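Below: the structure, in structure tokens.
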Amino acid sequence: MRLLYLLFAAVMLLFLQAVPANGSYYSTLQCRNNHGHCRRLCFHGEQWIGNCNGRHQHCCK
């Protein structure tokens, strides 16, 4: 049983390290809720309205 707890703790530790803590999912969802698209560069004629993916991409509309 103790081995099971240690295995569970190790898996949870690895999982928590993989989850971004800077709110990047929230910014991406907020962009899509505003009918925008996350892109590296906005196309000609599109307007930059925010950031996505932890400020690595632009939210274009």
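Here the Cβ of each residue, glycine as well, is placed from N, Cα and C on the backbone.
Copied from Swiss-Prot, the annotated features are:
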{"type": "BINDING", "residues": "Ser24, His44, Asn53, Gly54, Lys61", "note": "1,2-diacyl-sn-glycero-3-phosphate 1 binding site"}
{"type": "MUTAGEN", "residues": "Arg32 to Ala", "note": "Modest, but significant reduction in fungal growth inhibition activity. No effect on permeabilization of C.albicans cell membranes. Significant reduction in phosphatidic acid binding, but not at pH 5.5"}
{"type": "MUTAGEN", "residues": "Arg40 to Ala", "note": "Significant reduction in fungal growth inhibition activity. Reduces ability to permeabilize C.albicans cell membranes. Significant reduction in phosphatidic acid binding at ph 7.4, but not at pH 5.5"}
{"type": "BINDING", "residues": "Arg40, Asn51, His58", "note": "1,2-diacyl-sn-glycero-3-phosphate 2 binding site"}
{"type": "MUTAGEN", "residues": "His56 to Ala", "note": "Modest, but significant reduction in fungal growth inhibition activity. No effect on permeabilization of C.albicans cell membranes"}
{"type": "MUTAGEN", "residues": "His58 to Ala", "note": "No significant effect on fungal growth. No effect on permeabilization of C.albicans cell membranes"}
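Projection of Swiss-Prot feature records onto the structure.
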| residue | record | Cβ within 10 Å |
| --- | --- | --- |
| Arg32 | mutagenesis position | 13 |
| Arg40 | mutagenesis position | 10 |
| His44 | 1,2-diacyl-sn-glycero-3-phosphate 1 binding site | 5 |
| Asn51 | 1,2-diacyl-sn-glycero-3-phosphate 2 binding site | 17 |
| Asn53 | 1,2-diacyl-sn-glycero-3-phosphate 1 binding site | 17 |
| Gly54 | 1,2-diacyl-sn-glycero-3-phosphate 1 binding site | 14 |
| His56 | mutagenesis position | 10 |
| His58 | mutagenesis position | 22 |
| Lys61 | 1,2-diacyl-sn-glycero-3-phosphate 1 binding site | 14 |
Residue pair Lys61 (1,2-diacyl-sn-glycero-3-phosphate 1 binding site), Arg32 (mutagenesis position) - Cα distance, angstrom, rounded: 10
10 Å Cα neighbourhood of His56 (mutagenesis position): matching recorded positions from Arg32, Arg40, His44: Arg40
Max pairwise CA distance, angstrom, over record-listed 1,2-diacyl-sn-glycero-3-phosphate 2 binders Arg40, Asn51, His58: 10
Rounded Cα-Cα span from Arg32 (mutagenesis position) to His44 (1,2-diacyl-sn-glycero-3-phosphate 1 binding site), Å: 19
Integer Cα-Cα distance in angstrom, Gly54 (1,2-diacyl-sn-glycero-3-phosphate 1 binding site) to Arg40 (mutagenesis position): 12
